[in-house]
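*Asks:* So Swiss-Prot says this about it:
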- 355-418: domain 'bZIP' (DOMAIN)
- K391 to R: Loss of sumoylation (MUTAGEN)
Amino acid sequence: MVTRETKLTSEREVESSMAQARHNGGGGGENHPFTSLGRQSSIYSLTLDEFQHALCENGKNFGSMNMDEFLVSIWNAEENNNNQQQAAAAAGSHSVPANHNGFNNNNNNGGEGGVGVFSGGSRGNEDANNKRGIANESSLPRQGSLTLPAPLCRKTVDEVWSEIHRGGGSGNGGDSNGRSSSSNGQNNAQNGGETAARQPTFGEMTLEDFLVKAGVVREHPTNPKPNPNPNQNQNPSSVIPAAAQQQLYGVFQGTGDPSFPGQAMGVGDPSGYAKRTGGGGYQQAPPVQAGVCYGGGVGFGAGGQQMGMVGPLSPVSSDGLGHGQVDNIGGQYGVDMGGLRGRKRVVDGPVEKVVERRQRRMIKNRESAARSRARKQAYTVELEAELNQLKEENAQLKHALAELERKRKQQYFESLKSRAQPKLPKSNGRLRTLMRNPSCPL
């Protein structure tokens, strides 16, 4: 999230740089100190007027450019700036002068996103400049793979600025889905008694603020800082150090949003080792696996409390997913997560070809099913014909068997009759012979 302190720091650095340039009286740079982008380590900290004078040599105004042309010019300027810094670093490795163009070369390594530190001040000013350089390290990275939404591509820079101005500073800020950003309200709530700064004009706004408010990129939210429990003793040793907040796992009560400064139930370092600085410390919890914040809460019954888990070193966006976690999910599972960053999903060919392929596939499936049904029907008819033939053969065999059985019985009965008829005449002849014999021979 772009804080108000960073904005004020950028304005003070620009004013100090202009005063330093007038004091040195360099030739060709009296009208504007930022004629060369190589003197800035991050072009996103420049205002639009400074970037206009440094880049547009042909006199073309940014207001007449489309947003596509504006982003292309920013990327070209960033590449030139990086090339100049590399060349200057290569030249400075051989011979490093004590003071060059009013800049202190010892502070050039303050960070890629920071603004260069001017010399000519005391040691305290150098320390303050180093701190401001570290604060400015949250500049926008190169968005070379970013695709603008279709309505935003057709608009000019002046039209986008007018929409931002009408919206009261929020404009089209927020994510690509159209949700407006609430950074101004959060900053006012955090700063409390600070007086509201005046609304910057078009030329005074930095490139980073303009791109964020226009909706080209998202804001990176700051790390949540939970308030201490009022029921506990106000002991300074229970305060969590700032260095340990990056490795903090907290479970917050009363809200589904982990950025809400609620009550922390348990904190700890994922490595499992205690960290104590300055004689104080905090109670360690057992090692917890890095969790993913989904923005929603878990309720236990009607009156349950909502809880959320925060992972280390993963700034949570407005939709509840960290930028690094989204990239890891897309790279691990091969899923195109471009829709979360405003990019449209690439369609596999024209719609007509897709429909034609589907129709051909449906026709092939129908033909295959018809062939299968025809084969099944032919097999059934063949089985029925074989069954009828077997039935006829079975009937013929049964009839032949019955005829054979009848003939066999008939022959048996005929044989029995032929055996019983010759015995009767023999018995009669014997009886006759016995009756003719005389009883005595006289």
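In case you wondered, yes, glycine gets a Cβ from its N, Cα and C as well.
Give me the structural setting of these features: burial, nearby parts and distances.
*Replies:* Each residue of the domain 'bZIP' (355-418) gets a DSSP state, and the totals for helix, strand and coil are 64 helix, 0 strand, 0 coil.
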*Asks:* Looking only at Cβ atoms, how many others are within 10 Å of the one on K391 (mutagenesis position)?
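*Replies:* I get 9 for this one.
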*Asks:* Over the domain 'bZIP' (355-418), what does the predicted model average in pLDDT?
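*Replies:* A mean pLDDT of 95 is what the model gives the domain 'bZIP' (355-418).
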